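Copied from Swiss-Prot, the annotated features are:
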BINDING   Cys472, Cys538, Cys541  [4Fe-4S] cluster binding site
MUTAGEN   Cys538 to Ala  Loss of aconitase activity. Cannot rescue the growth defect of a disruption mutant and results in only a slight increase in PTT production in the mutant. Shows weak IRE-binding activity
MUTAGEN   Arg763 to Glu  Loss of aconitase activity and IRE-binding activity; when associated with E-767
MUTAGEN   Gln767 to Glu  Loss of aconitase activity and IRE-binding activity; when associated with E-763
Amino acid sequence: MSANSFDARSTLQVGDESYEIFRLDKVEGSARLPYSLKVLLENLLRTEDGANITADHIRALGGWDSQAQPSQEIQFTPARVIMQDFTGVPCVVDLATMREAVKELGGDPAKINPLAPAELVIDHSVIADKFGTNDAFKQNVELEYGRNKERYQFLRWGQTAFDEFKVVPPGTGIVHQVNIEHLARTVMVRGGQAYPDTLVGTDSHTTMVNGLGVLGWGVGGIEAEAAMLGQPVSMLIPRVVGFKLTGELKPGTTATDLVLTITEMLRGHGVVGKFVEFYGEGVAATSLANRATIGNMSPEFGSTAAIFPIDDETLNYLRLTGRSEQQVALVESYAKEQGLWLDPAAEPDFSEKLELDLSTVVPSIAGPKRPQDRIVLAEAAQQFAKDVLNYVEAPAAQPAASASPVDEASAESFPASDAPAYGSQENGAGAPQHADGTGAAVPSNPVTVTAPDGTSYEIDHGAVTVAAITSCTNTSNPYVMVAAALVAKKAVEKGLTRKPWVKTTLAPGSKVVTDYFEKSGLTPYLDKVGFNLVGYGCTTCIGNSGPLPEEVSKAVNDHDLAVTSVLSGNRNFEGRINPDVKMNYLASPPLVVAYALAGSMKVDITKDALGTDQDGNPVYLKDIWPSEAEVNDVVANAIGEDMFSKSYSDVFAGDAQWQALPIPTGNTFEWDPESTYVRKPPYFEGMEMEPAPVEDIAGARVLAKLGDSVTTDHISPAGAIKADTPAGKYLTEHGVERRDFNSYGSRRGNHEVMIRGTFANIRLRNQIAPGTEGGYTRDFTKDDAPVSFIYDASRNYIEQGIPLVVLAGKEYGSGSSRDWAAKGTALLGVKAVIAESYERIHRSNLIGMGVLPLQFPEGQSAATLGLTGEETFSFSGVTELNNGTTPRTVKVTTDTGVEFDAVVRIDTPGEADYYRNGGIMQYVLRSLIRK
């Protein structure tokens, strides 16, 4: 119930329905705010409680100074939570564990349910193993179920056990496309109230829904769990960059060309930690599908969100996708009543401004390794000839460009798609990077390959070995998808097909795509050029491209060929799309088809022939490129509201395989002691209703002493599990074959694997174990403190009751927002971290897991204080938290005589409550039982 200090509670009549709303015009200054901040303002008005959210917070947002640096913290309560399976499974594991804890404390386990609607779409597990055949989809689904049966059984139980929790089963679509086509409300209705639809998601590209006027972004699992359980998300009131659009796109240019141009502009400007908001006359000329493509790539821009206001185009899309007339009428009435309707002539207050004339956008691709490295299509072959030198001619001699934190966060998000998290000093500005390679000859090393059917062909540097129509970024956009299918049709009619070394895949983000291909008669043409359906899921975009054909892979590796991929995704970092492929290019779906026909990045597809027709005449791209009228004609005739309504009528039901999964019944989950994917974590063991008093920390040893810019991927890697590591040994001991290890990302529901993977990144350098790389430390419980695995040493410390501490440099915990970086740290027995500075989300996650984040005094560090990591540490003054106050500093002393006052980085009253309770889950659990 809102405190309603501003007398903002009112009613809105729409047809026969009446809704309670909170009027923005009751707050002075609200009219000049950007759309995105108006949405936040309504959120504060509606959730004002006088404690976490006060009238002062509301006034601060109403009186927002567009030129000030962000400093005011506010508590944002998202309307709902969206998840995918990699990042969502651990959230559901925690909910299931909370139910058991409630039962053990004498409460009703059925009380533990998401308080905000939570929806999980299974899309991250399908791998494009099989391709180029009519049964590729069926085979890939069977392989997916084989690999993921334990996880799927668990999610199937969750689907039946929890209220307000829904699961979209595998083989249905990609989370963000399902979100815009079906789940998003634009205006929410709950308990008789109408308010803007907002969300947080456990995936970096959650921002796709910004195209629909819905404010939301990616967060880590701990924040998502908190939001599900009704806790607000802490954030700073951001700067807002106004991005003015004028004019309209020229025929022949696509949404992909537009978004790559915007990526280049925004990365050049620097928008980390900021909202980007589109305005101006050109917004009306930007289709909703194009807006969604732009919103999707907000993480690649570096921004928190990239949002479009509500207008007629929004309403048309809601109608097209089968939303009810009452819902569409509500969205229109609410937006107009609250000043959220787009006025193309208005210029709200913005912190910074950029402008793009849409008519200047030209056909483009981006690569070979970063999404902001845009290349004009007409110059792509020339630029490839220069860039390939970095991969062929003595790569060691090439000076490595230092990765920006935006690139690092994005690159590390494979395959789990964790949300990015950046340090406070970073704005993400940076120019595109390309080799100049002037005057150098294009390297060539042709290799003959023999296919299983006995035919042979030559491949060389630059061969396109993967051509993937993939990713919700583009498969949600009917215009580029139909254009791709028409390129395929015209190519087939001219007698062209893909080159034999190209692995071609089609993996749309929803079944609507294949429905309109079928209805328009275009499916057979896509099949004929090799773009058979391989799955409905992320596939190649997150690196699940599956292996190249054996003979191609062998030739590439034996001869060290710099081969390429072309994909319609959103990220293209080196080695992430396929381990055999060094250079990756982002392109629109029709260009993906064109490059599959050309077979090499050396081909200038704007001038060179892609092949020859039946009569031996050269066929050029212009001969098979569809006109805008042809594309629009198919879209108009093949896509209608009935298609979306039918496709989503039973979206949560799943296929026969899903429905046949054996699932336990009841309010609590029956944990399988043999499972290596899903296990009950120990967060609540021994927990009582009253939290034990906070204690000072004495006799602590250093587990790791780390440098600057240690990312969450260093702390908790998401990628492959090596056999000779504690996690690999654990899986081997539990009967898992090495080929079935899967990734850390897929095993986040098993704390035993994840603890062993904490600080286990092969690139980690622990300064107390010099000369080592990876998860090593020195074990001071043993004579001479030998080098040991971090996990093994932590068990010895825990056995002897010795608390642990981590020492770190600047920007500790940057990269992606990965909850296991904090969970793993806590489960290793770490009680405190002392760093020079923190990334904001990781700092709050540490508190959420009961770990104390401390900061060295200004200008001091482990080095200036002479700390080696061999000391024993004690911390006094922490107990002040028992008196209801948070100490500004605590006294740190070592057995070597070093003393200093460390700054306590518990920054809000809510965080202090979490820490006193031993963590956020314990706090929420006690609160729910008391209710």
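Cβ coordinates come from backbone N, Cα and C, glycine included.
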Cys472, Cys538, Cys541 excluded, remaining Cβ within 8 Å of their centroid ([4Fe-4S] cluster): Asp123, Ile174, His176, His205, Thr470, Ser471, Thr473, Thr475, Ala507, Gly509, Gly537, Thr539, Ile542, Gly569, Asn570
List of residues, in chain order, with Cβ under 8 A from that of Cys538 (mutagenesis position) and at least 6 apart: Gln84, Asp123, His124, Val126, Ile174, Pro415, Ser417, Thr470, Ser471, Cys472, Ala507, Asn544
Reduced DSSP assignment, Cys541 ([4Fe-4S] cluster binding site): helix
Cα-Cα distance linking Cys541 ([4Fe-4S] cluster binding site) and Gln767 (mutagenesis position), given in Å to the nearest integer: 36
Close in space, distant in sequence - Arg763 (mutagenesis position), Cβ under 8 Å, 6 or more apart: His714, Glu773, Gly774
Assigned conformation of Gln767 (mutagenesis position) - DSSP reduced to three states: coil
Other CB atoms within 10 A, centred on Cys541 ([4Fe-4S] cluster binding site): 31
Helix, strand or coil at Cys472 ([4Fe-4S] cluster binding site) [DSSP, three-state]: helix
